[in-house]
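Below you'll find the structure, written out as structure tokens, and then a few comments.
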Amino acid sequence: MSLFHVLGFGVKIGHLFWMLCCWFVSWFVDNGIEDKSGLLVGSVGDLEKTKMTTLKKKNKMWFWNKISSSGLKIPSFSYQFLGSVKFNKAWWRKLVVVWVVFWVLVSIWTFWYFSSQAMEKRKETLASMCDERARMLQDQFNVSMNHVQAMSILISTFHHGKIPSAIDQRTFSEYTDRTSFERPLTSGVAYAMRVLHSEREEFERQQGWTIRKMYSLEQNPVHKDDYDLEALEPSPVQEEYAPVIFAQDTVSHVVSLDMLSGKEDRENVLRARSSGKGVLTAPFPLIKTNRLGVILTFAVYKRDLPSNATPKERIEATNGYLGGVFDIESLVENLLQQLASKQTILVNVYDITNHSQPISMYGTNVSADGLERVSPLIFGDPLRKHEMRCRFKQKPPWPVLSMVTSFGILVIALLVAHIIHATVSRIHKVEEDCDKMKQLKKKAEAADVAKSQFLATVSHEIRTPMNGVLGMLHMLMDTELDVTQQDYVRTAQASGKALVSLINEVLDQAKIESGKLELEEVRFDLRGILDDVLSLFSSKSQQKGVELAVYISDRVPDMLIGDPGRFRQILTNLMGNSIKFTEKGHIFVTVHLVDELFESIDGETASSPESTLSGLPVADRQRSWENFKAFSSNGHRSFEPSPPDINLIVSVEDTGVGIPVEAQSRIFTPFMQVGPSISRTHGGTGIGLSISKCLVGLMKGEIGFSSTPKVGSTFTFTAVFSNGMQPAERKNDNNQPIFSEFRGMKAVVVDHRPARAKVSWYHFQRLGIRVEVVPRVEQALHYLKIGTTTVNMILIEQEIWNREADDFIKKLQKDPLFLSPKLILLANSVESSISEALCTGIDPPIVIVKPLRASMLAATLQRGLGIGIREPPQHKGPPALILRNLLLGRKILIVDDNNVNLRVAAGALKKYGADVVCAESGIKAISLLKPPHEFDACFMDIQMPEMDGFEATRRIRDMEEEMNKRIKNGEALIVENGNKTSWHLPVLAMTADVIQATHEECLKCGMDGYVSKPFEAEQLYREVSRFFNSPSDTES
């Protein structure tokens, strides 16, 4: 119990006490309690004495009525008045005694109350712990009992149901030993066969041993030290026997023993076969181990018997008896060892079938706390009763809380008046603040509704034309395009999707402010995302002549699990800033594991210009992560990530203008820019880096930067993902479609800058091309001259080509051996040109304009080498055949006020065989969907003029409900309604609005699903498959 509860309780008691005091004092005043000053007025006349007495009484009554009526505060004049009153000393002492006695009683009651609460909590704790142990023991026993019963079916099937039997002692022993983990509570399993007296001689001859009596003549169990199977007597003559023929190794000593020769076992066996259920014995010392245990027995029948079979029928159908031996002491001890609190309480298990004489099955009589909890145990045998009794080992602790609380109440009583005054004042102030907050809350809710509606409207209006562009590009991908055209379309699609994601930043800002921004957990291709981001900035980098490059370490898995959209958003923001402020040099994006920080290219500080991508100096990269909390002060890792996690570190390095020192402290502040001229010169809102920092934090990472004015900036962030590679999936460095014609080819890269050469090596090896890097042209020619391997192409950087092209081409013209490889020029700008006169006598080089991307490289090499084989576009999602089977012949109505969206949606559905009808408004949709009609589904836009999709859907549902009532009342014929007894057309919302509130409104107005624009095959399949199961549904 917290201090606040104690104070609150004290305030309530103090208030009650103050009211009692007021009542006592009022009673004293009413009874004419006078001070000694009344004795001094003897000379005054009776009339004057009467007037003075009456006046005093009126003053006293006014004072105490004011106090008792308010009961909340004591004004300063009340203290003065109280001090002026001369009470009789005897009555004052009585009042003090009443005060003391009252609070002593309150303290005693408080002590008793808290002590009883502690005792109740102790009882509840004991009950919970005891019930938990009883439940675990009961559950584990039931599991073992079910497996024993299953073995009885196994015996019936493979021993008695097979001729010859498929089970012998060796097979049974091996099987039970290997499956013992399924019966953790049993110490052994044995099977006894039913043998009639007439069959005994033949049975003993077949088995090779004599049926022996289980116990001695005194019916006492044999001690483990005296146990000798040969010394046991043969079983006496009786009508039938139950000798054990199969036994687990742990109880193999019971083979040949007659289970009917023991009193307890005989009753157990007879009851099991007559009832058809599992039967338990009373606890008894087990043979040989002499430990306390029970035997669970199931009868094995010749055939399956109905549940209502009579005992006589069951006896006649009995083949034998399967028993499981449970060592009670061991199984309870093993159970308690699994619990961390096993030393806290004492556990006793009893067989209480005979309530007057319970049998202790487990436990000791160690003295403990007198508190006891009894939990029933149900072991499947209704005739035997068991229970678990639990007690605490330690005595209850001293009630410190009760003593401290009761003492505190006495102290609090002296401050009751002040506490009441402060409390009432606080309550009054809180009530006023609460009223103000209610008013502000109403205003905020109204503003939030308006804001949500505004975001929904603006989001829809902006997304509608953009989705039309993306939809048309998707339809264009289904036409006959060559590889280059496909690359152009993919680039346009990537740019469009990136634009939509940038629009989403406006919506994300609202989520960030409310703290509701969440990340997805999906499988994605990291290298593919980097290629898409490069496509966004390739045009601008080529126009500026800035080299844009990406390098991803081969130690980074091909597939990761995380939020690809947010990761792309971070990269887009950082690279967008770099391309905005960089006029020359390079922008270099690297992705490594954190483990590689101090290795080779990612561990260097890039202090030497020759080690950079473009040869220009850059900001110290290591300074961008030196303040990360994940690393210690000396730069080494201070943590070890868990094995399934992939901890990436991504750096975006540029040679731009840099960030002024005075502006670096506010770089991540929302809506803050370096200076007022930045927004005029370069544009932007100033929220990109702020959103990026928030997203990095959600990815369990950190972000930092290092910047030097007039040199450049390097932004570095970390992010934690999960490994998306399947266990059986082989590593494939090329995540683009595999072009088999490049496999086995070899290329020589001529570049004297190691960082830039490694980027070229990275991209070409993704296509399966083996790459050799040399710094000069002479070394490339020497490599060709050696001729150890065939070189298919020579890649030359434009910087080297401009400097050494004359000598290089002359040497190629002199030696025909040098003409076989294809020349490829790697340029940074689209304006790069090659003199035709210079290349006389040789094939002009293929020009590849950076940034390098796998799809662009593949398309250019296919065209330049003449080996291109156009592959059909790869569609993700479910196979087209599945969607075609679902939509073939379906009549579908599409409702949208935008003609472009109508064309896109109609084209997407017609591609899968649907019969599409278009409507431009909700009013027309209502007229087309008035029952009876022949439509199978409707795709409804939400925001439309005249009547939106919500209202149109409500009216459609009203028409269907009215028609269903008419059919039910017989006012409309089923034949006239297409043999339909109930009308409910699947209506799917079709909109670009992705706000959650809009989704909820769709379902509320009667829509059945939600499809975002433009259609994605996977989402379309997921929605329509809920309503269309097979083409036969159309016919029906």
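Each position is counted from 1, following the chain as shown.
Note: Cβ is positioned from N, Cα and C throughout, glycine not excepted.
What Swiss-Prot lists as domain 'CHASE' is 163-389, and the listing cites sequence analysis. Within the model, the domain 'CHASE' (163-389) shows a mean pLDDT value of 82, rounded to a whole number.
Neighbour list (PRO243 (mutagenesis position), Cβ cut-off 8 Å, at least 6 residues apart, same chain): ALA192, MET193, VAL195, PHE203, GLN207, ILE211, SER235, SER256, LEU257, ASP258, MET259. One mutagenesis experiment catalogued in Swiss-Prot, PRO243 to Ser, is accompanied by this note: In ore12-1; delayed leaf senescence and abolished cytokinin-dependent phosphorylation activity toward ARR2.
One entry in Swiss-Prot concerns the mutagenesis experiment THR281 to Ile. Its note says: Loss of cytokinin-mediated activation. In the three-state DSSP reading, THR281 (mutagenesis position) counts as coil. Within the same chain, residues at least 6 positions away in sequence whose Cβ sits under 8 Å from that of THR281 (mutagenesis position) are GLU264, ASP265, GLU267, ASN268, VAL294, ILE295, THR297.
For ASP448 (mutagenesis position), the number of other Cβ atoms no farther than 10 Å from its own Cβ, over all displayed protein chains, is 12. Annotation of the mutagenesis experiment ASP448 to Asn in Swiss-Prot: Delayed leaf senescence.
VAL449 to Ala appears in Swiss-Prot as a mutagenesis experiment; the accompanying note says: Constitutively activated independently of cytokinin. Counted within 10 Å of its Cβ, the other Cβ atoms near VAL449 (mutagenesis position) come to 11, all protein chains included. In the three-state DSSP scheme, VAL449 (mutagenesis position) is classed as helix.
The domain 'Histidine kinase' annotation in Swiss-Prot covers 457-723, and the record cites sequence analysis as its basis.
Taken residue by residue with DSSP, SER713 (mutagenesis position) is part of a strand. One mutagenesis experiment named in Swiss-Prot is SER713 to Phe, and its note says In ahk3-4; reduced sensitivity to cytokinin (mostly in roots), and impaired cytokinin repression of several Pi starvation-responsive genes and increased sucrose sensitivity.
Taken through DSSP, the domain 'Response regulatory 1' (746-865) splits into 56 helix, 25 strand, 39 coil. Marked as domain 'Response regulatory 1' by Swiss-Prot: 746-865.
Sorting the domain 'Response regulatory 2' (891-1028) by DSSP state (H, G, I as helix; E, B as strand; all else coil) yields 60 helix, 24 strand, 54 coil. Residues or ranges marked as domain 'Response regulatory 2' in Swiss-Prot: 891-1028.
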| How far is it from SER713 (mutagenesis position) to ASP448 (mutagenesis position), counting Cα to Cα, in Å? | 39
| Neighbour tally for SER713 (mutagenesis position), based on other Cβ positions within 10 Å of its Cβ | 27
